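See below for the structure under consideration.
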Amino acid sequence: MSVGNIQSPSNLPGLQNLNLNTNTNSQQSGQSVQDLIKQVEKDILNIIAALVQKAAQSAGGNTGNTGNAPAKDGNANAGANDPSKNDPSKSQGPQSANKTGNVDDANNQDPMQALMQLLEDLVKLLKAALHMQQPGGNDKGNGVGGANGAKGAGGQGGLAEALQEIEQILAQLGGGGAGAGGAGGGVGGAGGADGGSGAGGAGGANGADGGNGVNGNQANGPQNAGDVNGANGADDGSEDQGGLTGVLQKLMKILNALVQMMQQGGLGGGNQAQGGSKGAGNASPASGANPGANQPGSADDQSSGQNNLQSQIMDVVKEVVQILQQMLAAQNGGSQQSTSTQPM
């Protein structure tokens, strides 16, 4: 029948081709739209990432949050434009670095290094004081109008002696620690009492075997570790205080004597003649005295310079004494009663 022929698929090739073409076109159209949307999204994300990177670079390298650029609400620049991200005071890294930089160097510096630095400054000041006592190269310092106002010979001797002793101690400390004669025991485990002074000492590797000290005195292992008899550290009666403690105590005595000398006679080291430095200008000059010392005002200028230099010396001495007190207390477990300088 004709009805059967109409229902046969083989008799409808045109309808089948139409349906296939329609389905194919619909699928291609839908796929191209999805691809276009994905491409647009990809381009937007690339633009957003570029903007975030540029904002991070302009903010000084605060790129910690750039990885979170694709925000859910599309506002990817919110994190980059946040004032707190660009505020240096709220940046934890630089802030901690600044705090470290602002800490007083004296608190971070090793006490021994601080002590040696102050002693070097003190040596320079004392040398300047000695040079000031010798105007025009007069070794005896009698040049202020012949009035002996400075008492140069006596004062120079006191300062020169203190300077020499301080330089000796500075050399001991800089040469591997005080008590170098037995400092080797610190490494070999023999420096039980004064082990703190043994680091870097002369003959440290042979400390337990009795390594040679500074002047050749052998350290007899645990028995004589830290002995400073060979390091010129006990010539003032402090032989019983071995190692670093003895040297620090000797330095304390030297500084106390220096302070007393300066308090009694200043940098001149003696009592001025009647009339003081102002009257020295008209006094008859001694033989070999500097002619410039008789000019009006020269004695006043020298006195002003001496007072300024003396003030600087006293300031450094006070700082040295503070460090010495701390180091002596640490050496003796806080039981050491060290002598402090008298106030100016």
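Counting starts with 1 at the first residue shown.
From the backbone N, Cα and C atoms, a Cβ is placed for every residue, glycine too.
All chains included, 21 other C-beta atoms sit within 10 angstroms of the C-beta of LEU173 (variant position). Here Swiss-Prot notes a natural variant, LEU173 to Pro, with the remark: In strain: OE1-1.
Quoted from Swiss-Prot, the note on natural variant GLY177 to Ala is: In strain: 8107 and OE1-1.
Quoting Swiss-Prot on the natural variant ASN229 to Ile: In strain: OE1-1.
Under natural variants, Swiss-Prot gives GLY269 to Ala with this note: In strain: 8107.
Within 10 Å of the C-beta atom of GLY305 (variant position) sit 14 other C-beta atoms, taking all shown protein chains into account. According to Swiss-Prot, the natural variant GLY305 to Asp carries the annotation: In strain: OE1-1.
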